[in-house]
Amino acid sequence: MGESLSPQALAQPLLLQLFVDTRPLSQHIVQRVKNILAAVEATVPISLQVINVADQPQLVEYYRLVVTPALVKIGPGSRQVLSGIDLTDQLANQLPQWLVQQEAFFADREPPEVNIPFTELGQPETPALQQADAFFQLQQQYADLSERTKFLEQVIALVAHDLRNPLTAALLAVDTIQIRSQSFSVATAKEMQGLCSLFDQARSQLREIERMIAEILEATRHSGESLRINPREVVFEPLLQQVLEQLHERWRSKQQQLITDVPGDLPTLYADPDRLRQVLVNLLDNAIKYTPPGGTITIAALHRTSQKVQISISDTGSGIPRDQLSVIFKNLVRLSRDSSQEGYGIGLSVCQRIVQAHFGRIWVASELGQGSTFHFTMPVYRYTMPC
């Protein structure tokens, strides 16, 4: 390799980064590069970091690499990139020049004080790496903000149209009641029945608006913000009956059968009643929506452990494809079966946040053509909530 390097040059290692992919050829190239460097490493300090491009995409972008394998000489001196399948041949030809450049770089300099910070992998963390990490963090923050903004825009666009439907129906029902009430002084039984039906329709539609607004408010909260709950002792059976009454018109209009299986000795829950009602309404609303006319919906509660109660809602609908079970609780997820149904794909995400805020768990079991069962757990009253 010619004359030995000066002490100044020896004080600063040659910093190299080798970018490879997962192809079998990559391991062969890594070994050949190491062999070439080993020939001079006894007299010249060399730091080689092998990087999988899939693990460090920010560095690939930072160095503007377009081909793998690629070897980046970070320093001393100016940066240089070798790439392609003949990389090892390029390195064998280029390495002597790098060593000469290293000697020239330090020829008129004082020996530097070596104080190189190291990464978790034990490799030098150079200013270039620090800049790349900072750049990557900014990219991540920008991507998160962009995704958040896009999500909010999608929600607003969806809500702008869909909120008008139940609101228009409710207002029409109320206006009709007002007009009819002026046309007779003594209402007959039939007329009163009609008025009651209109009132029920208005109430149902207004509650639907209330539910959608609640979902939107929860879904638009920052994902990292913990959900606030006000837990207290809750008797499950009366709360369930209130929810069933609220959705009565929905399942009765489809002639569906609702079966409840709640043990009389079920312990009281330690939960926020409004949040628990929100979960039940969402899950039952979905069950009613996807169960065909004449189908069956079952609500069951089981005291599984001394600290948890499991609540399950089953339907006889079309079921959920297995490959979509893992994403069903994410924001704005709309399955292929949902194309003809109302909704934004945020209800189940809200349910998950509520259940997790109670230190519970929610999951689904489903087979295509055999319906779905959503399970979630809630703490019993004597359970002490963590601070």
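For all residues, glycine too, the Cβ spot is worked out from N, Cα and C.
DSSP gives H28 (mutagenesis position) a helix state. Here the residue is the original one, but Swiss-Prot notes a mutagenesis experiment at this spot, H28 to A: Decreases KaiB-KaiC complex cooperativity. More severe decrease; when associated with A-94, double mutant binds KaiC and phosphorylates RpaA.
Per Swiss-Prot, mutagenesis Q94 to A is noted as: Decreases KaiB-KaiC complex cooperativity. More severe decrease; when associated with A-28, double mutant binds KaiC and phosphorylates RpaA. With a cut-off of 8 Å between CB atoms and residues at least 6 apart in sequence, the same chain places Q80, L82 near Q94 (mutagenesis position), listed in sequence order.
Taken from Swiss-Prot, the feature domain 'Histidine kinase' applies to 158-382, supported by sequence analysis.
One entry in Swiss-Prot concerns the mutagenesis experiment H161 to A. Its note says: No change in stimulation of KaiB-KaiC complex cooperativity, probably catalytically inactive. Period length increases by 2 hours, impaired growth in light/dark cycle at 30 and 42 umol/m(2)/sec photons.
According to Swiss-Prot, the mutagenesis experiment H161 to Q carries the following note: Lowers the amplitude of circadian rhythm, similar to disruption.
What Swiss-Prot says about the mutagenesis result for H161 to D or E is this: Period length increases by 2 hours, impaired growth in light/dark cycle at 30 and 42 umol/m(2)/sec photons.
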